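Engineer: Input: one structure, supplied below.
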Amino acid sequence: METLKSNKARLEYLINDMRRERNDNDVLVMPSSFEDLWELYRGLANVRPALPVSDEYLAVQDAMLSDLNHQHVTDLKDLKPIKGDNIFVWQGDITTLKIDAIVNAANSRFLGCMQANHDCIDNIIHTKAGVQVRLDCAEIIRQQGRNEGVGKAKKTRGYNLPAKYIIHTVGPQIRRLPVSKMNQDLLAKCYLSCLKLADQHSLNHVAFCCISTGVFAFPQDEAAEIAVRTVESYLKETNSTLKVVFNVFTDKDLQLYKEALNRDAE
């Protein structure tokens, strides 16, 4: 049973456990600040392969992450819709949102970002949810026998996040402009696949990150238009009661989504 009382002590335990696993016997002076300890832990967790972990590790990790992740939670019930009763735009950290599901912009290997301390959404979601998500994703890939295709959607538990589930989708990667019709359609398919999966599992609400607009380089304005158009068409054509949150992080994306929703209303 997990008995460590502070998150700093938990971080030190997890760091030492992962270093032992790597046969890292170099002398390490533990950082004194929580922030530096977190960065060390996060980097090790990011690069750790999808291998089994001990019950003790999980207990310590879950106690720490659950505590940290529930300190600053935004509940969907506290948000006001921007259009109708079921479309929301919210600026903030998607990993703090209490909701049925959040959408993760994954890569085709489907194991989460394995670059230490990288600030992509895939890295942040996996880090804050816990190692179990990587293990679940690895099992999905093992069962299907191939990398994840662009435009599909798979569901895992949210584990230590306020969100109950994570829906993972691989968006198109843009290598040249203008964006091709094929890649526009693939991005729309990402949103459609996530919406269908949410309804298939009787979820009440889902929050989308800005799929493909980070390192995958989809232009933000085009992506916002496609996201809004696809979601609104789906809700109208299926009569779905699903509540949809467009989660944005930057001021630019916030403005783009507001403009896209206003244009669609004209």
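Placement of Cβ uses the backbone N, Cα and C atoms for every residue, glycine included.
Where a substitution is noted, the model still shows the residue that was there originally.
Since this is a predicted model, take the numbers as computed values, not measurements.
As annotated in Swiss-Prot:
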MUTAGEN   ASN46 to Ile  Decreases hydrolase activity with GcvH-L as substrate. Does not affect zinc binding
DOMAIN    74-265  domain 'Macro'
MUTAGEN   ASP93 to Arg  No effect on hydrolase activity with GcvH-L as substrate. Does not affect zinc binding
BINDING   ASP93, ILE94, ASN107, CYS120, ILE121, ASP122, SER212, THR213, GLY214, PHE216  ADP-D-ribose binding site
MUTAGEN   CYS113 to Ala  Loss of hydrolase activity with GcvH-L as substrate. Loss of zinc binding
BINDING   CYS113, HIS118, CYS120  Zn(2+) binding site
MUTAGEN   HIS118 to Tyr  Loss of hydrolase activity with GcvH-L as substrate. Loss of zinc binding
MUTAGEN   CYS120 to Thr  Loss of hydrolase activity with GcvH-L as substrate. Loss of zinc binding
MUTAGEN   ASN123 to Thr  Loss of hydrolase activity with GcvH-L as substrate. Does not affect zinc binding
MUTAGEN   GLY214 to Glu  Decreases hydrolase activity with GcvH-L as substrate. Does not affect zinc binding
MUTAGEN   PHE249 to Leu  Loss of hydrolase activity with GcvH-L as substrate. Does not affect zinc binding
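Walk me through the surroundings of each of these features.
Structural biologist: In three-state terms derived from DSSP, ASN46 (mutagenesis position) belongs to a helical segment. Neighbour list (ASN46 (mutagenesis position), Cβ cut-off 8 Å, at least 6 residues apart, same chain): GLY112, CYS113, MET114, GLN115, ALA116, ASN117, HIS118, ASN123, HIS126, THR127.
When pLDDT values are averaged over the domain 'Macro' (74-265), the model yields 96.
According to DSSP, ASP93 (mutagenesis position) is assigned to coil rather than to any helix or strand. Counting Cβ atoms from all protein chains shown, ASP93 (mutagenesis position) has 13 others lying within 10 Å of its own Cβ.
Residues within less than 8 Å, Cβ to Cβ, of ILE121 (ADP-D-ribose binding site) and separated from it by at least 6 positions along the same chain comprise ILE94, ASN104, ALA105, CYS209, GLY214.
Packing around CYS113 (mutagenesis position) is summarised by its Cβ count: 23 other Cβ atoms lie within 10 angstroms of its Cβ, all protein chains included.
A simple way to gauge crowding: the CB of CYS120 (mutagenesis position) has 17 other CB atoms within 10 angstroms, across all the protein chains here.
DSSP assigns HIS118 (mutagenesis position) to coil, not to a helix or a strand.
According to its DSSP assignment, ASN123 (mutagenesis position) is helical.
In this structure, GLY214 (mutagenesis position) belongs to neither helix nor strand by DSSP; it is coil.
Note: PHE249 (mutagenesis position) has non-local neighbours GLN91, GLY92, ASP93, CYS210, i.e. same-chain residues 6+ apart with C-beta under 8 A of its own C-beta. DSSP assigns PHE249 (mutagenesis position) to coil in the three-state reduction, placing it in neither a helix nor a strand.
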Engineer: Please give me the CB contact count at 10 A for ASN107 (ADP-D-ribose binding site), counting all chains in the structure.
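Structural biologist: For ASN107 (ADP-D-ribose binding site), the count of other Cβ atoms within 10 Å is 19.
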Engineer: Other than CYS113, HIS118, CYS120 themselves, what residues in this chain have Cβ atoms within 8 Å of the centroid of the Zn(2+) site's Cβ atoms?
Structural biologist: ASN46, GLN115, ASP119, ILE121, ASP122, ASN123, ILE124, VAL215
Engineer: List every residue in the same chain as SER212 (ADP-D-ribose binding site), at least 6 positions away in sequence, whose Cβ is under 8 Å from its Cβ.
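Structural biologist: ALA105, GLY171, PRO172, GLN173, ILE174, LEU187, CYS190, PHE218, ALA223 - these are the non-local Cβ neighbours of SER212 (ADP-D-ribose binding site), listed in sequence order.
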